[in-house]
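J.: According to Swiss-Prot:
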- Leu10 to Trp: In strain: JR-142 and JR-460 (VARIANT)
- Ser18 to Phe: In strain: GB-8 and JR-50 (VARIANT)
- Gly93 to Glu: In strain: JR-50 (VARIANT)
- Asp170 to Asn: In strain: GB-4, GB-139 and JR-38 (VARIANT)
- Ser207: active site, acyl-ester intermediate (ACT_SITE)
- Gly211 to Ala: In strain: JR-126 (VARIANT)
- Ala291 to Ser: In strain: GB-4 (VARIANT)
- His467: active site, charge relay system (ACT_SITE)
- Ile474 to Met: In strain: GB-336, JR-32, JR-50, JR-106 and JR-382 (VARIANT)
- Glu488 to Lys: In strain: GB-329 (VARIANT)
- Thr514 to Ala: In strain: GB-336, JR-32, JR-50, JR-106 and JR-126 (VARIANT)
- Ser523 to Arg: In strain: GB-139, GB-329, JR-142 and JR-460 (VARIANT)
- Thr532 to Ser: In strain: JR-341 (VARIANT)
Amino acid sequence: MYCAKLILLLGCFWISSSASDPADPLLVDLPNGKLRGRDNGNYYSYESLPYAEPPVGDLRFEAPQPYKQQWTDTFDATQPPVLCMQWDQFIQGDDKLAGNEDCLTVSVYKPKNSSRNSFPVVAQIHGGAFMFGGASQNGHENFMREGNLILVKISYRLGPLGFVSTGDADLSGNFGLKDQRLALLWIKQNIASFGGEPENILVIGHSAGGGSVHLQVLREDFSKLAKAAISFSGNALDPWVVQQGGRGRAFELGRIVGCGQASDSVTLKKCLKSKPASEIVSAVRNFLVFAYVPFTPFGPVVESPDAPEAFISQHPVDIIKSGKFAQVPWAVTYTTEDGGYNAALLLEKQASSGRELIVDLNDRWFDWAPYLLFYRDSMTTIKDMDDYSRKLRQEYLGDRRFSVESYWDLQRLFTDVLFKNSTEISLDLHRKHGKSPVYAFVYDNPANTGIGQGLAKRTDINFGTVHGDDYFLIFENIVREPQLRSDEEIISRNFLKMLNDFVLSENGTLAFGTCVFQDNVGSSKLQLLSITRNGCENLELESFP
């Protein structure tokens, strides 16, 4: 049904070669009317363009509806996108509420480049654990300096507003993923009006954005929306992406906000629709065991097969094994110390005791580990959960205690369980069951400051190459210093050329600098590109290092 609807919508393309006025490039004509953007020196921006009706009132907890309003006046596209309502880990203090429920927009950034009439397109899905973040969380000055690509940033519903689910057809969940998909359809239909090439669209994302990109790829009709995709440090098999236990969390959410009498999904949904969005989102604090743990209490789920417009109704592993996913070139990545998110927060010194949280793990490991590493709802019994916790501790720390001195072993555990292992599994499954090229790289080149220092609130620890150290060379982020080192400047330009060449490649070839990625499909071994400050190297492996 969803696929049929997509084909119908794609059949109604509204593409006009004269949609942008050559005499006034800030003025763009869309089916909804005219809009005016901003001149930023070396690029134009057209921000906060609605692609869906506001998901409020009766449209809360429903699949997004295409935006149909007509503008009688010229739409002001100079306003930066608002955050979707969220409980933001990176806001200091107890009140972490931010954003607005009416937030479903895309923002378009077009180079000033008189040497070409049209541009390939990169669509970005932001990260933030499916709980926070936004289209404006990453900058785009590095990206736009090359002048070769149009960038489109997507906003989508987050946290309980985007992902609460009772596991049945009545409150199916995955609303944020459905938002992303409708935004991709909007881009396909409208980007030509901005000078974009609808036949050359690359979709990328980092962390939860990377997991989102992979989930989009796992829909067969994604091939009608994009030409290729890259998932940076996040994929559909990461244990924090698609989780179990959603129904219990949905009814617990209802109890917290005053829907305690709801005994079925229909009643719960009706009650939740009547509550202020701020109350629903603020209830996230009740699902956190300590600090911002677990970092994804609400995220993607496997929907009931009878759910209307279900996004996925099988586990990603089963979808990949079936071969019924989009056959487009896809790359998946990780960094050598990706687990710095969220392990680094355990090194923050507590105001009350003056000691680091990591010390408390010695007494709380069996309580906290299932939430830190996302196996609380996947284990059948408490004994299974405790046995796994014990196994992990023994494997990575042996008989040593948790301390600042043993932090790197804990961070290695986080990297393996939350990122690296599932990246290898995804790659292995795709090479066995896919037809289009599938690539992978590992990045090892620590930033001077990054997300590790931000979470730990200290600069005396070496965290290695943590979550985002590669992606933030493409899109600036406040967790690191804006000035790039000379080696990072080279890598940044190589990344941008990699994106440009990938989206234009007719056979799905991917290259970085002097290295051409090796395709994993049909390969007897894993093909992994290693990227460091000294260059790049193709590795052929039995398993990831």
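Here the Cβ of each residue, glycine as well, is placed from N, Cα and C on the backbone.
Give me the structural setting of these features: burial, nearby parts and distances.
T.: Listed in sequence order, the residues of the same chain lying 6 or more apart from Gly93 (variant position) and placing their CB within less than 8 Å of its CB: none are present.
Asp170 (variant position) falls within neither a helix nor a strand when secondary structure is assigned with DSSP, and so counts as coil.
The Cβ of Ser207 (active site, acyl-ester intermediate) has 29 neighbouring Cβ atoms from other residues within 10 Å, across all protein chains displayed. Annotation note: Ser207 (active site, acyl-ester intermediate) sits in a coil segment as assigned by DSSP.
Within the same chain, the residues at least 6 positions away from Gly211 (variant position) whose Cβ sits under 8 Å from its Cβ are Phe130, Gly205, Ser231, Gly234, Asn235, Ala236, Asp238, Val241, Pro300, listed in sequence order.
Shown in sequence order, Leu345, Glu348, Leu357 are the residues of the chain, 6+ apart in sequence, with a C-beta less than 8 angstroms from the C-beta of Ala291 (variant position).
Using a 10 Å Cβ-Cβ cutoff, His467 (active site, charge relay system) registers 33 neighbours. Mapped onto three states, the DSSP output places His467 (active site, charge relay system) in coil.
Within 10 Å of the C-beta atom of Ile474 (variant position) sit 23 other C-beta atoms, taking all shown protein chains into account.
Counting only residues at least six positions away in the same chain, the Cβ atoms of Asn445, Ala447, Leu473, Arg533 sit under 8 Å from the Cβ of Glu488 (variant position).
Counted within 10 Å of its Cβ, the other Cβ atoms near Thr514 (variant position) come to 8, all protein chains included.
The 10 Å shell around the Cβ of Ser523 (variant position) contains 14 further Cβ atoms across the protein chains shown.
Other C-beta atoms found within 10 angstroms of the C-beta of Thr532 (variant position) number 15, with every protein chain shown included.
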J.: Any idea what DSSP makes of Glu488 (variant position), helix, strand or coil?
T.: helix
J.: Quick one: pull the CA-CA distance for Ser207 (active site, acyl-ester intermediate) versus Thr532 (variant position), whole Å only.
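T.: Between the Cα atoms of Ser207 (active site, acyl-ester intermediate) and Thr532 (variant position), the distance comes to 20 Å.
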J.: Work out how many Å separate Thr514 (variant position) and Thr532 (variant position) at their Cα atoms, rounded off.
T.: 13
J.: Could you check which of the recorded positions (Asp170, His467, Ser523) sits closest to Thr532 (variant position), going Cα to Cα?
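T.: Nearest by Cα distance to Thr532 (variant position): His467.
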J.: Out of the variant positions Asp170, Ile474, Ser523, give me the one sitting nearest to His467 (active site, charge relay system) by CA distance.
T.: Ile474
J.: C-alpha of Ile474 (variant position) to C-alpha of Ser523 (variant position): distance in Å?
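T.: With the alpha carbons as reference points, the distance is 30 Å.
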